[in-house]
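Q: So Swiss-Prot says this about it:
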| type | residues | note |
| --- | --- | --- |
| ACT_SITE | Glu259 | active site, proton donor |
| BINDING | His65, Cys97, Cys100 | Zn(2+) 1 binding site |
| BINDING | His257, Cys288, Cys291 | Zn(2+) 2 binding site |
| DOMAIN | 29-138 | domain 'CMP/dCMP-type deaminase 1' |
| MUTAGEN | Tyr86 to Ala | Remains sensitive to HIV-1 Vif and able to bind Vif |
| MUTAGEN | Asp128 to Lys | Resistant to HIV-1 Vif with complete loss of Vif-induced ubiquitination and degradation and Vif binding |
| MUTAGEN | Pro210 to Ala or Gly | Nearly abolished catalytic efficiency of cytidine deaminase activity |
| MUTAGEN | Arg213 to Ala | Slightly reduces enzyme activity |
| MUTAGEN | Glu217 to Lys | Modifies the spectrum of action against mobile genetic elements; when associated with K-247 |
| MUTAGEN | Thr218 to Glu | Phosphomimetic mutant which shows loss of cytidine deaminase activity and HIV-1 restriction activity |
| MUTAGEN | Gln245 to Ala | Nearly abolished cytidine deaminase activity |
| MUTAGEN | Arg256 to Ala | Strongly reduced cytidine deaminase activity |
| MUTAGEN | Glu259 to Gln | Decreases cytidine deaminase activity and antiviral activity |
| MUTAGEN | Phe268 to Ala | Strongly reduced cytidine deaminase activity |
| MUTAGEN | Arg376 to Ala | Strongly reduced cytidine deaminase activity |
Amino acid sequence: MKPHFRNTVERMYRDTFSYNFYNRPILSRRNTVWLCYEVKTKGPSRPPLDAKIFRGQVYSELKYHPEMRFFHWFSKWRKLHRDQEYEVTWYISWSPCTKCTRDMATFLAEDPKVTLTIFVARLYYFWDPDYQEALRSLCQKRDGPRATMKIMNYDEFQHCWSKFVYSQRELFEPWNNLPKYYILLHIMLGEILRHSMDPPTFTFNFNNEPWVRGRHETYLCYEVERMHNDTWVLLNQRRGFLCNQAPHKHGFLEGRHAELCFLDVIPFWKLDLDQDYRVTCFTSWSPCFSCAQEMAKFISKNKHVSLCIFTARIYDDQGRCQEGLRTLAEAGAKISIMTYSEFKHCWDTFVDHQGCPFQPWDGLDEHSQDLSGRLRAILQNQEN
């Protein structure tokens, strides 16, 4: 027997979906929250649960929020199937509010047989410290099952369009800047949840052998400091990592380099123009010519921000890439090669090392010395 569904709809109209799931990070007048859900069961016996939609208002009483409506319904279902394990997936226009987030964490802590994956179109009050802490509490895994939260990318929007929209068999047409907004929100969520890189990803991509092969991605780790009483103070909430977006991934037809993704997110930090900041980047490859030009423009226009770049390897250090690095240095950026100290710092700060110390690879120091000499020659405009 199924419990009765209340306050649900089967599908939404196309304009309703496009309006409410539009993923620009800062939006007004989107006060209705749409929650599309799917419930799957583990094991050979799978009760036929239908995917449906809850909706509610942002500023209404908590019990009318779609997240709470879902759990009210789901709790009734659980009473009929206490021994079953469930995988619940949400696709939601706004991430849950602080109170909903805390109640969700309590529910999941009390029912370890339920796992919840949340795909969000936008982040609600992502700048609020209390909200950030609530999200971390919901998504942390150390003390037992919790939720997994991700930003909706093209694939999730396409899935919702096919599953929850009266699409009349028309294909999903992404709006302008969908992939760019996805990257911005992905980076901001990573900052909030303090995502860490897995050790193999770090050691593979940051290996500093000068002529290494098969490293086609650029990883960029970053941290931000603010000057206070003549001392640089680390801003823990402004720390994270990202990588370039390959062509045809997450809706990027032409791809987007890590440095440009990083520049996209800085305006959302809302750095105080009357304060001095130092941004430090640790990159697996040095910037290409175009990215170096854009980074130079940024620091030229933002005099309150200084930029330090430590790179593991030099990308195509012939021709225009050399010119780009010189332009970036002339604009005021400090460019250096990563040494053991920087590799260890990245390992300790950005990697989920599980308490294991950083183990340098063979040739690390020799490669750093060689690359440092080549970088000096490039910046001094000397022939190799």
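Each residue, glycine too, has its Cβ placed from N, Cα and C.
If you look for the noted substitutions, you won't find them, since the model keeps the original residues.
Structural setting of the listed features?
A: Residue environment of Glu259 (mutagenesis position) contains 25 other Cβ atoms, counted within 10 Å of its Cβ in all protein chains.
When secondary structure is read from DSSP and collapsed to three states, Cys100 (Zn(2+) 1 binding site) falls in the helix class. The Cβ of Cys100 (Zn(2+) 1 binding site) has Leu62, His65, Glu67, Met68 as same-chain neighbours under 8 Å, each 6 or more residues away in sequence.
Its Cβ taken as reference, His257 (Zn(2+) 2 binding site) is surrounded by 19 other Cβ atoms within 10 Å in the chains shown.
Note: the domain 'CMP/dCMP-type deaminase 1' (29-138) comprises 41 helix, 34 strand, 35 coil (DSSP; helix = H, G, I, strand = E, B).
Neighbour list (Tyr86 (mutagenesis position), Cβ cut-off 8 Å, at least 6 residues apart, same chain): Val39, Lys40, Thr41, Lys42, Lys113, Val114, Thr115.
Spatially close to Asp128 (mutagenesis position) yet at least six residues away along the chain are Thr98, judged by Cβ distances under 8 angstroms.
Under the three-state DSSP scheme, Pro210 (mutagenesis position) falls in the coil class.
Around the Cβ of Arg213 (mutagenesis position), 6 further Cβ atoms fall within 10 Å across all displayed protein chains.
Classification of Glu217 (mutagenesis position) by DSSP places it in coil, neither helical nor stranded. Non-local neighbourhood of Glu217 (mutagenesis position): Asn205, Cys243, Asn244, Ala246, Ser284, each in the same chain, at least six residues away, with C-beta under 8 Å from its C-beta.
In sequence order, Cys243, Asn244, His257, Ala258, Glu259, Thr283, Ser284, Trp285, Tyr315 make up the list of same-chain residues 6 or more apart from Thr218 (mutagenesis position) whose Cβ falls under 8 Å from its Cβ.
In the three-state DSSP assignment, the secondary structure recorded for Gln245 (mutagenesis position) is strand.
DSSP assigns Arg256 (mutagenesis position) to a strand in the three-state reduction.
According to DSSP, Phe268 (mutagenesis position) is assigned to a helical segment. Counting Cβ atoms from all protein chains shown, Phe268 (mutagenesis position) has 16 others lying within 10 Å of its own Cβ.
In the three-state DSSP scheme, Arg376 (mutagenesis position) is classed as helix.
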Q: Taking the Cβ of Pro210 (mutagenesis position) as the centre, count every other Cβ atom within 10 Å, in any protein chain shown.
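A: Other Cβ atoms found within 10 Å: 13.
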Q: Distance between Cys288 (Zn(2+) 2 binding site) and Pro210 (mutagenesis position) at the Cα atoms, whole Å?
A: 16
Q: Tell me, roughly as an integer, the mean pLDDT over the domain 'CMP/dCMP-type deaminase 1' (29-138).
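A: The predicted confidence over the domain 'CMP/dCMP-type deaminase 1' (29-138), as a mean pLDDT, is 85.
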Q: Would you list, in sequence order, the residues of this chain other than His257, Cys288, Cys291 that have their CB within 8 A of the centroid of the site's CB atoms, where the site is the one recorded for Zn(2+) 2?
A: Thr218, Asn244, Ala258, Glu259, Leu260, Pro287, Phe289, Ser290, Ala292, Glu294
Q: Quick one: of the mutagenesis positions Arg256, Phe268, Arg376, which has its CA closest to the CA of Arg213 (mutagenesis position)?
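A: Nearest by Cα distance to Arg213 (mutagenesis position): Arg256.
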